[in-house]
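Report on one structure; see the data block that follows.
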Amino acid sequence: MNTLPEHSCDVLIIGSGAAGLSLALRLADQHQVIVLSKGPVTEGSTFYAQGGIAAVFDETDSIDSHVEDTLIAGAGICDRHAVEFVASNARSCVQWLIDQGVLFDTHIQPNGEESYHLTREGGHSHRRILHAADATGREVETTLVSKALNHPNIRVLERSNAVDLIVSDKIGLPGTRRVVGAWVWNRNKETVETCHAKAVVLATGGASKVYQYTTNPDISSGDGIAMAWRAGCRVANLEFNQFHPTALYHPQARNFLLTEALRGEGAYLKRPDGTRFMPDFDERGELAPRDIVARAIDHEMKRLGADCMFLDISHKPADFIRQHFPMIYEKLLGLGIDLTQEPVPIVPAAHYTCGGVMVDDHGRTDVEGLYAIGEVSYTGLHGANRMASNSLLECLVYGWSAAEDITRRMPYAHDISTLPPWDESRVENPDERVVIQHNWHELRLFMWDYVGIVRTTKRLERALRRITMLQQEIDEYYAHFRVSNNLLELRNLVQVAELIVRCAMMRKESRGLHFTLDYPELLTHSGPSILSPGNHYINR
């Protein structure tokens, strides 16, 4: 029997990072918006982003140059239209962020005029990265959170996970297949609630938690990708998971990122004996794209049997380092490492999901009323490798374009008054929570070993066999026991793990972030790896 939902709104946004909150603020003057946040509202990847946002603000730079740099970094399979769409709208979307109160670093030019301080990162041919010292994400997130919490038309539900999307045909509604809301796990009450919405937006971030080592916060469990797949959406390019080259190697800070901007400002990568190695791998040295740098570090670690490599900027003046990287300097100092005096131990770690749910220029998915923006989506911008500081930019541009489309379509959106409640009549409390913990550790370990920086066909086949066994265990557990946060995340992440492996098995070449010893060369013609629910297939 259908009942009135516990929550109802015009637009439900699942995720509270730069993508979700920028969209919420653009919509809220005209629409009622609910934002779901899995943890505290600031606990997402945006808050921890150090580098900055790429946009053309320098008169010596150009949109064409930004486009070409992105296409080169994407290793030949970016969607040129998407790249041009993002680059051409970058400045206006960054200006909107500035208008919201975000403070980027400035400096005084030789002519006495003040301008934004632009830094350069790997893959960029010009200085075009706007930043707030070395904590850009924190500045962006805290500004947007403050605006959202004070807007009368935005409700932020913290500690609330989406369990699954409610799709019309699965609950017996007639007409075109569309999304009508979501079931939501209230972590405070430990109950599943119903939320009706005329439009639903996935802004859930990526899936790097599928790997043992990651720079991401604990919530990056691929929820949006898995829910969209179950709802009937296509996904693409999930074999391209970016491994950030420089995560801190330290037992007390295993997911701490050392920003690309350090290398942009002259830091060197060194072996334990103090010698540089990046010039041996790429003429751009430390400023090569991330996939090349990560593989080089991985290669040197395995060749030397070393636990880590080192990042060294101690040749720069100490005042320069403290001024440009105050957060990193203080963090490392607290761990007994002086960035101004010594090299920092680093390893690669899973950082960014370049593929995701297939969308158009407005973030629309294959299901009517369902949008996906930010890291959860596949727009074609990143291709086989994301260029530094294009990720926050993608969040802003598609937050704007999705808002335009949602507003345009809202007068014609379907409205319903009742939805089926969550059915717990045939489940009981879990009796063996240790099973979930064991499955967590097993999944993340074999994904790191078999589907990491370097892959083989045999490793992928082994991973898929283990994923299939885990899925059977998890599905049985999900069917018989009440949901929990760990169970929901594990169910989603093992689904995304399968999609990652299936995409990787499709690609019979090494391109960008996907490197396999069995197919080390590039194919002459290639394109995105696309999976469709019900029948896995390649569309290139």
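In case you wondered, yes, glycine gets a Cβ from its N, Cα and C as well.
Heads up, this one's the original sequence, none of the swaps are in it.
Noted in Swiss-Prot for the protein shown:
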type: BINDING; residues: 16-19, LYS38, 45-52, 161-162, ASP223, GLU375, 391-392; note: FAD binding site
type: MUTAGEN; residues: GLU43 to Arg; note: 2-fold increase in Kd for FAD. Retains 15% of specific activity
type: MUTAGEN; residues: SER45 to His; note: Loss of activity. Has largely lost both FAD and ligand-binding properties
type: MUTAGEN; residues: GLU121 to Lys; note: Retains reduced benzyl viologen:fumarate oxidoreductase activity, with 72-fold decrease in catalytic efficiency. Lacks L-aspartate:oxygen and L-aspartate:fumarate oxidoreductase activities
type: MUTAGEN; residues: GLU121 to Ala; note: Retains reduced benzyl viologen:fumarate oxidoreductase activity, with almost the same catalytic efficiency. Lacks L-aspartate:oxygen and L-aspartate:fumarate oxidoreductase activities
type: MUTAGEN; residues: GLU121 to Asp; note: Retains reduced benzyl viologen:fumarate oxidoreductase activity, with 690-fold decrease in catalytic efficiency. Lacks L-aspartate:oxygen and L-aspartate:fumarate oxidoreductase activities
type: MUTAGEN; residues: GLU121 to Gln; note: Retains reduced benzyl viologen:fumarate oxidoreductase activity, with 17-fold decrease in catalytic efficiency. Lacks L-aspartate:oxygen and L-aspartate:fumarate oxidoreductase activities
type: MUTAGEN; residues: HIS244 to Ser; note: 122-fold decrease in catalytic efficiency with oxygen as electron acceptor. 110-fold decrease in catalytic efficiency with fumarate as electron acceptor. Decreases FAD binding
type: MUTAGEN; residues: HIS244 to Ala; note: 18-fold decrease in catalytic efficiency with both oxygen and fumarate as electron acceptors. Decreases FAD binding
type: BINDING; residues: HIS244, THR259, GLU260, SER389; note: succinate binding site
type: MUTAGEN; residues: ARG290 to Leu; note: Loss of activity with both oxygen and fumarate as electron acceptors. Decreases FAD binding
type: ACT_SITE; residues: ARG290; note: active site, proton donor/acceptor
type: MUTAGEN; residues: HIS351 to Ser; note: Shows weak activity with oxygen as electron acceptor. 148-fold decrease in catalytic efficiency with fumarate as electron acceptor. Decreases FAD binding
type: MUTAGEN; residues: HIS351 to Ala; note: 1170-fold decrease in catalytic efficiency with oxygen as electron acceptor. 83-fold decrease in catalytic efficiency with fumarate as electron acceptor. Decreases FAD binding
type: MUTAGEN; residues: ARG386 to Leu; note: Shows weak activity with oxygen as electron acceptor. 78-fold decrease in catalytic efficiency with fumarate as electron acceptor. Decreases FAD binding
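Counting only same-chain residues six or more apart in sequence, the Cβ atoms lying under 8 angstroms from the Cβ of ASP223 (FAD binding site) belong to ILE14, LYS38, ASN161, ALA162, THR204, LEU488, GLU489, ASN492. Closest in space to THR259 (succinate binding site), of the recorded positions given as SER16, GLU121, ARG386, is GLU121, taking the CA atom of each residue. Sequence-distant neighbours of HIS244 (mutagenesis position) (same chain, six or more apart, CB under 8 Å from its CB) are THR215, LEU257, ARG290, ALA294, PRO348, ALA349, ALA350, HIS351, TYR352, listed in sequence order. When Cα-Cα distances from SER16 (FAD binding site) are compared across the recorded positions SER45, GLU121, GLU260, ARG386, SER389, the shortest belongs to SER45.
Its Cβ placed at the centre, ALA19 (FAD binding site) has 34 other Cβ atoms within 10 Å. Calculated from their C-alpha atoms, the gap between ARG386 (mutagenesis position) and GLU260 (succinate binding site) amounts to 13 Å.
With the fewest other C-beta atoms within 10 Å around its C-beta, GLU43 stands out among the recorded positions GLU43, GLU121, GLU260. When the Cα positions of HIS244, THR259, GLU260, SER389 are compared pair by pair, the longest gap among these succinate-binding residues is 12 Å. Between ALA19 (FAD binding site) and SER45 (mutagenesis position), the C-alpha separation comes to 11 Å. Sequence-distant contacts of ALA49 (FAD binding site), defined as residues of its own chain at least six apart whose C-beta falls under 8 angstroms from its C-beta, comprise THR136, GLY137, VAL140, SER391, LEU392. There are 27 other CB atoms within 10 A of the CB of THR259 (succinate binding site), with all protein chains counted.
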